[in-house]
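Have a look at the structure below, then the notes.
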Amino acid sequence: MIWRRAALAGTRLVWSRSGSAGWLDRAAGAAGAAAAAASGMESNTSSSLENLATAPVNQIQETISDNCVVIFSKTSCSYCTMAKKLFHDMNVNYKVVELDLLEYGNQFQDALYKMTGERTVPRIFVNGTFIGGATDTHRLHKEGKLLPLVHQCYLKKSKRKEFQ
């Protein structure tokens with residue numbers, strides 16, 4: 001996936017439309033397959049529609065497993081800004097997926113709803129586990145539980161690198 005750092009936003013990452021790989025292309029490929037299926041050009045309609053439905057979930061799961069901290073956000077959301085600032089202030093690297101900048105952001109938000117039970121943003125994952133929104137994340141931080149979760153992930157990733 002191709003991501004570009006936003007200069008004024010610290011470690012905030014946004015989708016770069018100049019890249020040819022990533023969620024937009026994969027989701028567009030699934031949407032194209034579904035359109036072909038609907039027009040009769042595809043012989044296996046049900047599998048094409050399944051691909052369309054599972055593409056966002058697969059991309060979300062891949063992003064979550066590849067990064068210790070992932071924040072699914074919207075650029076205009078004050079709670080999202082608050083959550084990103086918390087991780088920035090803790091000097092923790094994180095990946096942000098700005099749903100409102102993605103062409104298929106609504107499908108990703110629908111997939112996040114199915115995974116977490118909420119449509120609101122931010123949706124925050126640490127060490128592969130959904131921890132909640134901004135309020136939940138701040139509570140974990142105040143209780144002293146957030147940083148240990150992050151460190152646990154970094155330790156796990158460094159051990160994997162040792163054995164590769």
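Positions of Cβ are set from backbone N, Cα and C atoms, glycine also.
Since the structure is predicted, the reported quantities are computational estimates derived from the model, not experimental observations.
Annotated domain 'Glutaredoxin' per Swiss-Prot: 57-157, in sequence order. The domain 'Glutaredoxin' (57-157) scores a mean pLDDT of 97 in the predicted structure.
The note that Swiss-Prot attaches to the published mutagenesis C68 to S is: Abolishes absorption at 320 nm and 420 nm suggesting the loss of 2Fe-2S-binding. Secondary structure at C68 (mutagenesis position), taken from DSSP and collapsed to helix, strand or coil, is coil.
The [2Fe-2S] cluster binding site annotation in Swiss-Prot covers C68, C153 and rests on a curator's inference. DSSP gives C153 (mutagenesis position) a helix state. A 10 Å cutoff on Cβ-Cβ distances gives C153 (mutagenesis position) a total of 18 other Cβ atoms nearby, all chains included.
Taken from Swiss-Prot, the feature glutathione binding site covers K74, Q109, V121. Counting only same-chain residues at least 6 apart in sequence, those with a Cβ under 8 Å from the Cβ of V121 (glutathione binding site) are F72, S73, K74, C77, Y79, C80, L99, Q109, G133.
The Cβ of S78 (mutagenesis position) has 8 neighbouring Cβ atoms from other residues within 10 Å, across all protein chains displayed. Among the mutagenesis entries in Swiss-Prot is S78 to P, noted as: Specifically increases the specific activity but decreases affinity for glutathionylated substrates.
Quoted from Swiss-Prot for the published mutagenesis C80 to S: Strongly impairs enzymatic activity. Under the DSSP three-state reduction, C80 (mutagenesis position) is assigned to helix.
Among the mutagenesis experiments that Swiss-Prot reports, C153 to S is described with the note: Abolishes absorption at 320 nm and 420 nm suggesting the loss of 2Fe-2S-binding.
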Recorded positions compared (C68, K74) - highest count of Cβ atoms within 10 Å: C68
C80 (mutagenesis position), number of other Cβ atoms within 10 Å: 26
Per DSSP, three-state class assigned to V121 (glutathione binding site): coil
